[in-house]
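Colleague: Sharing the record's features from Swiss-Prot:
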- Cys153, Cys156, Cys206, Cys209: Zn(2+) 1 binding site (BINDING)
- Cys170, Cys173, Cys192, Cys195: Zn(2+) 2 binding site (BINDING)
- 5-70: domain 'J' (DOMAIN)
- Tyr7 to Ala: Loss of function (MUTAGEN)
- Glu20 to Ala: No effect (MUTAGEN)
- His33 to Gln: Loss of ability to grow at 40 degrees Celsius (MUTAGEN)
- Asp35 to Glu: Loss of ability to grow at 40 degrees Celsius (MUTAGEN)
- Arg63 to Ala: Great decrease in function (MUTAGEN)
Amino acid sequence: MAKADFYETLGVSKTADEKELKSAFRKLAMKYHPDKNPDDADSERKFKEINEAYETLKDPQKRAAYDRFGHAAFENGGMGGGGGGFGGGGFANGGFSDIFEDIFGEMMGGGRARRSSGGRERGADLRYNMEITLEEAFTGKTAQIRVPTSITCDVCSGSGAKPGTQPKTCATCQGSGRVRAAQGFFSVERTCPTCHGRGQTISDPCGKCHGQGRVTEERSLSVNIPSGIEDGTRIRLQGEGEAGMRGGPAGDLYIFLSVRPHEFFQRDGADLYCTVPISMTTAALGGTFDVTTLDGTKSRVTVPEGTQPGKQFRLKGKGMPVLRSAQTGDLYIQIQIETPQKLSKRQRELLQEFEQLSSKENNPESTGFFARMKKFFDG
């Protein structure tokens, strides 16, 4: 089912500003919150849709991506192409906790500031999805990625104010970022509506970042993928996330790795498994075959006479490197015996002759099995 338009979900226009988005979200969140609608699946689903829409549209970077690409901007890892993708979902700090402080502050008569006035605010963490091959996981690699992120504005140095000017202490909250109001017997504290909790106002905003203190830019980064890395591994690049606000530290970038399934090898920890089909005659008479391993070398496997289906051969040290270790796993070759198809008349005659010449010693397992079965049912 197609996802609803985020603007329609919040009931705002595509030109809605931060204040309009926040107001719409607060009203809808109070209406559909699970605590007010227990055991109501539709309200719970609507509540999740509202959260997702607001989380996207309140962030200038995500909103720009959504306006350009729609929901596709956040699918399969989000923006980006090739072997990886970018998405900030799930990591951005802050979220809508400050909104709920206001909502439940009004309902319960309390609330606590999430950040101090004009305080340093840490940048959001970012996520980048990267797919690599099993060969790359075996050898390791250095990957170049491009990540769209928010960086500190170089014109205003992150203040958000036009060069030569400074942000001013908010006159409404006196720099605290919070305001109090009496409602009956309760004293309600909420985020300052003038400075939106920052404790400062900017009368003359920077022309480049428009008062945000940050601008969006695509950065190129080198990521070291160590040998032996496993599927699902998370790599943290400290300080490579979004820039902080008002001098706060940058967030982190998390690389989530997935290893593409291989055509021939399956992995279990440091060990590799490979199924090799051989002919019925090779299994019966014995023989040899070569296997090319992940390091590019060839290993010869000797098949003894009378090899049965499922027989495993172990090639020691031919598996995956153990991460940050000198150890290496093993490669296990499992035999699959291929039954002949589309026999010629002569081949059929020879097999029939072979069948007539066969004895119990040639097929001990099947002979013994049917004998045991007959004895079981005959009593």
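Even glycines carry a Cβ here, placed using N, Cα and C.
No substitution from the list is modelled in this structure, which keeps its original residues.
Keep in mind it's a predicted model, so treat the numbers as computed, not measured.
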Colleague: Looking only at the domain 'J' (5-70), what are its DSSP counts of helix, strand and coil residues?
Modeller: 48 helix, 0 strand, 18 coil
Colleague: Starting from the Cβ centroid of Cys153, Cys156, Cys206, Cys209, which together make up the recorded Zn(2+) 1 site, report each further residue of the same chain whose Cβ lies within 8 Å of that point, ordered by sequence.
Modeller: Asp154, Val155, Ser157, Gly158, Ser159, Gly160, Ala161, Pro205, Gly207, Lys208, His210, Gly211, Gln212, Gly213, Arg214, Val215
Colleague: Cβ-Cβ under 8 Å from Arg63 (mutagenesis position), same chain, 6 or more residues apart: which ones?
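Modeller: In sequence order, the residues whose Cβ lies under 8 Å from that of Arg63 (mutagenesis position) (at least 6 apart) are Thr56, Leu57.
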Colleague: Cβ atoms within 10 Å, counted per site: which of Cys153, Cys156, Cys170, Cys209 has the most, among these binding-site residues?
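Modeller: Per the Cβ count within 10 Å, the most buried is Cys156.
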Colleague: I'd like to confirm something. Which of the recorded positions, Glu20, Cys170, Cys195, has a Cα closest to the Cα of Cys153 (Zn(2+) 1 binding site)?
Modeller: Cys195
Colleague: Restricting the comparison to the binding-site residues Cys173, Cys192, Cys195, which residue's C-alpha is spatially nearest the C-alpha of Cys209 (Zn(2+) 1 binding site)?
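Modeller: Spatially nearest to Cys209 (Zn(2+) 1 binding site) by Cα position is Cys195.
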